[in-house]
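Swiss-Prot lists D84 with the feature Mg(2+) 2 binding site. Residues annotated as Mg(2+) 1 binding site in Swiss-Prot: D84. One natural variant named in Swiss-Prot is A90 to S, and its note says In strain: FU02472. For the natural variant N210 to K, Swiss-Prot gives this note: In strain: FU02472. The structure shown keeps the original residue. The Mg(2+) 3 binding site feature in Swiss-Prot is assigned to N220, S224, E228. Sequence annotations record features per position, and here Swiss-Prot assigns (2E,6E)-farnesyl diphosphate binding site to R309, Y310. Listed in Swiss-Prot is the natural variant S343 to F, annotated as follows: In strain: FU02472.
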Amino acid sequence: MSQRIFLPDTLANWQWPRHLNPHYAEVKKASAAWAKSFRAFQTKAQEAFDRCDFNLLASFAYPLADEARLRSGCDLMNLFFVIDEYSDVATEEEVRAQKDIVMDAIRNTEKPRPAGEWIGGEVSRQFWDLAKKTASTQAQKRFIDTFDEYLESVVQQAADRNNSHVRGIESYLEVRRNTIGAKPSFALLEFDMQLPDEVINHPVIKELENSCIDMLCLGNDVVSYNLEQARDDDGHNIVTIAMNELRTDVAGAMIWVDEYHKQLESRFMENFKKVPRWGGPIDLQVARYCDGLGNWVRANDQWSFESERYFGKKGPEIIQRRWITLMPKMVSEELGPQIVDGSHL
């Protein structure tokens, strides 16, 4: 008999509601066409990529953005998942080379990419060439710095995978906090802001970011576990990590994740109430930024069930009943995402 899994409703009491950017449909059309133009995947994988609708994720994550900044968000989410799909099947050395290509492309957008280079370089160059036009100087710097950190952690993830290295909970979260790509995503929240370093680096703001990132990590790992175990790629997932360290099963790991998530929620809300005031217009920007962090947690969860990334067409049903069936192993020779057959869930 197939094993059933209960997905904890980690956001049952989260105060940020579902909020979709009104420019979603129009901007999605442009960004999806842009992403598809690179032909990064074969036909079937491209269809699966389209069904994932990473533009929906951006439109939940940046509900107040104007069309230009939403386009940057959509393009970034598409770029993230191009990098993700290629790095997931690459060696540490190959991922290191991919990182070098991407960072060179972002730091030198005026430089044409070499013929025959990995496609991620040109995707990155075009993304940043457009996105930086809508970003403040501080936000540009923070994006580049945090994107470099993100890519370095993806290299580390590849090293762990190649060496079959299974981390403990704390060690895993140290790496996962960067591989999830939250920090560069947060930089987009401040594209139209002028937040000084002393504000963005304030301990309370950092604590808010850290709690938000950990909730994103846990939430994403809960919904992605089934697909990742089916692809035999669940070594970099908190459910697997908790099962190994706590010597428990999937159900036990899910309970642990739910309890830890509640602690993170409390920590976030405590710090949300402690955000200091600097005076003047900066306080309005800080309030928007912190609200954006809270919204990101809801955005990631909502997209996980409304797109077809993890549950095929059954997401809206599963978000209500929470029970799913452990999927059978999936083997694909084709690079890129795979279409999820909801009949297995």
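Every residue gets a Cβ built from N, Cα and C, even glycine.
Heads up, this one's the original sequence, none of the swaps are in it.
Of the recorded residues, S224 (Mg(2+) 3 binding site) and A90 (variant position) place their C-alpha atoms 20 Å from one another. Taking all protein chains in view, 16 other C-beta atoms sit within 10 angstroms of the C-beta of N210 (variant position). Report note: the Mg(2+) 3 site is defined by N220, S224, E228, and the residues of the same chain whose CB lies within 8 Å of the CB centroid of those residues, excluding them, are D221, V222, V223, Y225, L227, D234, N237, Y310.
Cβ packing within 10 Å was compared across the binding-site residues D84, E228, and the lowest neighbour count falls to D84. In this structure, Y310 ((2E,6E)-farnesyl diphosphate binding site) belongs to neither helix nor strand by DSSP; it is coil.
Note on proximity: among D84, A90, N220, E228, Y310, the recorded positions of the record, the Cα nearest N210 (variant position) is that of N220. A straight line from the CA of Y310 ((2E,6E)-farnesyl diphosphate binding site) to the CA of N220 (Mg(2+) 3 binding site) spans 10 Å. In this view, the densest Cβ surroundings among the recorded positions A90, N220, S224, Y310 belong to Y310, judged by other Cβ atoms lying within 10 Å. Cα of R309 ((2E,6E)-farnesyl diphosphate binding site) to Cα of N220 (Mg(2+) 3 binding site): a span of 11 Å.
Across the fold, the C-alpha of A90 (variant position) and the C-alpha of N220 (Mg(2+) 3 binding site) stand 22 Å from each other. In this structure the C-alpha atoms belonging to N220 (Mg(2+) 3 binding site) and D84 (Mg(2+) 2 binding site) are separated by 14 Å.
A separation of roughly 13 Å, to the nearest angstrom, links the Cα atoms of D84 (Mg(2+) 2 binding site) and E228 (Mg(2+) 3 binding site).
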